[in-house]
Amino acid sequence: MAATTANPEMTSDVPSLGPAIASGNSGPGIQGGGAIVQRAIKRRPGLDFDDDGEGNSKFLRCDDDQMSNDKERFARSDDEQSSADKERLARENHSEIERRRRNKMTAYITELSDMVPTCSALARKPDKLTILRMAVSHMKSLRGTGNTSTDGSYKPSFLTDQELKHLILEAADGFLFIVSCETGRVVYVSDSVTPVLNQPQSEWFGSTLYDQVHPDDVDKLREQLSTSENALTGRILDLKTGTVKKEGQQSSMRMCMGSRRSFICRMRCGSSSVDPVSVNRLSFVRNRCRNGLGSVKDGEPHFVVVHCTGYIKAWPPAGVSLPDDDPEAGQGSKFCLVAIGRLQVTSSPNCTDMSNVCQPTEFISRHNIEGIFTFVDHRCVATVGYQPQELLGKNIVEFCHPEDQQLLRDSFQQVVKLKGQVLSVMFRFRSKNQEWLWMRTSSFTFQNPYSDEIEYIICTNTNVKNSSQEPRPTLSNTIQRPQLGPTANLPLEMGSGQLAPRQQQQQTELDMVPGRDGLASYNHSQVVQPVTTTGPEHSKPLEKSDGLFAQDRDPRFSEIYHNINADQSKGISSSTVPATQQLFSQGNTFPPTPRPAENFRNSGLAPPVTIVQPSASAGQMLAQISRHSNPTQGATPTWTPTTRSGFSAQQVATQATAKTRTSQFGVGSFQTPSSFSSMSLPGAPTASPGAAAYPSLTNRGSNFAPETGQTAGQFQTRTAEGVGVWPQWQGQQPHHRSSSSEQHVQQPPAQQPGQPEVFQEMLSMLGDQSNSYNNEEFPDLTMFPPFSE
């Protein structure tokens with residue numbers, strides 16, 4: 001029962017064991033059951049503590065695994081450490097290897113750059129790519145393949161090698177030679193050595209270059225031909241860059257293969273005759289102007305200075321083999337110097353061109369604002385004879401002609417105002433041998449760019465050749481005085497269509513006037529031109545109290561027009577006559593019209609211009625003109641010869657009062673010779689200071705008759721009693737009146753038809769002098785009109 005009771009428990013506890021127990025035998029089953037029970041009892045704790053048992057076993061396994069893992073980890077860490085060390089060492093070794101490789105490559109690149117001349121000539125060290133590129137170019141140039149194609153199909157377009165060689169030698173003005181660097185033996189020399197050194201080619205072949213140069217230049221030549229690195233000591237002059245380089249790595253570059261050579265040496269000059277036909281023109285000139293080193297003694301060789309320029313090349317060239325009989329055939333690859341020798345003709349002391357050198361004709365000087373020399377060019381010695389120290393500190397005006405000193409001062413003042421613009425002036429400069437030289441000075445100022453102040457004046461002084469034939473220039477602000485021809489006395493109102501008949505009429509009238517050559521030599525720029533006035537101011541006198549040409553304003557106009565005596569101040573205002581109207585046409589008659597409130601006096605007029613004195617007096621001129629113009633009139637009023645004092649500049653100013661009159665009266669007063677007779681109105685008697693008054697002429701139609709008692713100085717000057725007087729002079733009129741003066745009323749006479757016109761050229765010369773003006777009142781009018789007007 002116990003077994004049976006135990007079995008359910010066992011089956012309940014262990015379901016998997018139930019079928020096994022039920023299927024067992026009885027006998028053995030009891031024993032087995034007891035055994036099973038015992039095993040079951042033994043297993044129960046085991047089953048109760050299954051986890052523990054399993055845990056214990058697991059713990060044991062974990063311990064074993066942990067130990068093994070630790071061992072494995074330790075072993076693995078050792079392996080990893082060893083591998084990391086190996087990798088690190090490998091990386092370090094690789095970096096070291098790369099660094100060594102880079103250092104080697106840099107060293108080779110540096111050495112290559114030292115061997116290539118174009119790399120060393122650069123201002124700074126080039127990069128590696130540039131060094132390699134230049135090295136390739138240099139190697140191509142050494143092999144002679146720099147300008148040829150790789151397939152060898154390149155050929156010159158139209159020149160052969162010989163033609164190209166001759167052109168190069170002629171352009172280089174020298175001869176080509178090739179010498180061995182080791183021995184100095186001449187390998188080749190061109191035929192152009194004959195006109196250069198007067199030596200045939202045969203004298204150079206078979207000899208050495210040391211035999212052809214001066215003995216003192218042998219050592220220098222040996223240094224230039226040497227290719228060893230230690231041959232050159234000291235400093236090197238790089239002719240391409242113009243810099244002096246110290247001894248060092250650059251020396252190896254200069255002495256290696258392919259480096260450039262340029263040196264000067266003295267070479268032997270032969271005595272062979274040169275045929276000018278067989279050589280070119282430059283060679284013939286070279287033969288005559290060879291650069292000798294002084295006089296040559298008999299029996300001594302003659303040396304000349306030769307400039308040699310070339311390169312060190314490999315010999316023999318690539319692809320060329322020397323013949324077996326050549327002494328240098330078995331020595332392997334050698335070097336040679338390929339160079340061109342040229343004469344130093346420009347420094348020849350005995351050249352014939354030196355005697356024909358033109359002396360300098362200009363020098364540059366610097367002055368302060370006052371004109372004192374602060375710098376003088378050395379060419380002043382050949383130009384004016386002075387040393388620079390003789391001119392420094394002195395004023396340029398001191399060396400100027402007295403007549404040109406003011407002109408030079410004005411030019412310096414003007415150039416200061418121009419501020420940088422060039423001003424030229426010509427003056428006479430006293431040279432050291434006390435001769436006057438015409439100098440043209442072009443000057444301009446230099447301004448400080450910061451302070452804008454004038455620092456100094458720079459002058460270029462040029463000695464002018466044939467100065468007597470050149471006109472003397474003036475400043476830009478100097479008044480020009482051209483000498484005009486017979487058209488100078490045309491009034492401004494004259495139209496262009498009236499010019500031809502006007503000139504013909506004036507030429508006819510001037511042919512019968514004595515001394516007419518003097519009338520055409522006056523300057524029209526000094527004549528007062530008529531002024532066009534409009535509005536109510538046309539009838540107002542000017543309020544200026546000082547005449548335009550008064551003596552205190554411009555002394556040049558103090559001497560003015562003697563021997564012209566008429567009321568020519570009564571010109572026509574330009575506003576009253578159109579430009580196309582014929583002036584002073586013959587045959588015009590003017591009706592008699594009274595002229596109220598006007599004072600007309602017989603006066604000698606002195607217009608403010610300078611004119612050459614005619615040979616005859618004005619009275620004789622008037623008499624001859626009147627006799628020629630109307631010989632039928634016979635009434636003769638006599639002029640009383642009197643002595644009259646000369647007028648002053650203030651009396652000239654009395655002519656400037658503006659009195660208004662109509663055009664017909666202005667023109668009519670010049671239509672007949674009687675208008676030049678003495679006339680007066682009540683209240684305005686004629687007066688002549690210190691002399692008797694003119695007798696009145698009652699016959700207005702009479703003409704002037706010739707007088708035999710008149711002298712040349714009879715009517716030289718008269719009092720300037722013109723149309724009116726200035727307002728401040730009106731109160732002084734009683735002082736100038738004469739007690740014996742008579743009053744007459746002038747009646748304008750009617751002109752006879754066909755009566756010729758006289759004194760038109762005088763009227764047109766004077767223009768309208770009834771108004772005095774200046775540039776301040778009429779700013780748009782020029783006081784001195786140009787010749788074209």
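In case you wondered, yes, glycine gets a Cβ from its N, Cα and C as well.
Heads up, this one's the original sequence, none of the swaps are in it.
Taken verbatim from Swiss-Prot:
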- 89-142: domain 'bHLH' (DOMAIN)
- 161-235: domain 'PAS 1' (DOMAIN)
- 349-419: domain 'PAS 2' (DOMAIN)
- 424-467: domain 'PAC' (DOMAIN)
- Arg91 to Ala: Diminishes DNA interaction (MUTAGEN)
- Asn93 to Ala: Diminishes DNA interaction (MUTAGEN)
- His94 to Ala: Severely diminishes DNA interaction (MUTAGEN)
- Glu98 to Ala: Severely diminishes DNA interaction (MUTAGEN)
- Arg99 to Ala: Diminishes DNA interaction (MUTAGEN)
- Arg101 to Ala: Severely diminishes DNA interaction (MUTAGEN)
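Structure with Swiss-Prot features highlighted.
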residue	record	contacts (Cβ under 8 Å, 6+ apart)
Arg91	mutagenesis position	none
Asn93	mutagenesis position	none
His94	mutagenesis position	none
Glu98	mutagenesis position	none
Arg99	mutagenesis position	none
Arg101	mutagenesis position	none
Predicted model, mean pLDDT over the domain 'PAS 1' (161-235): 82
Secondary structure content of the domain 'PAC' (424-467), with strand meaning DSSP E or B: 1 helix, 29 strand, 14 coil
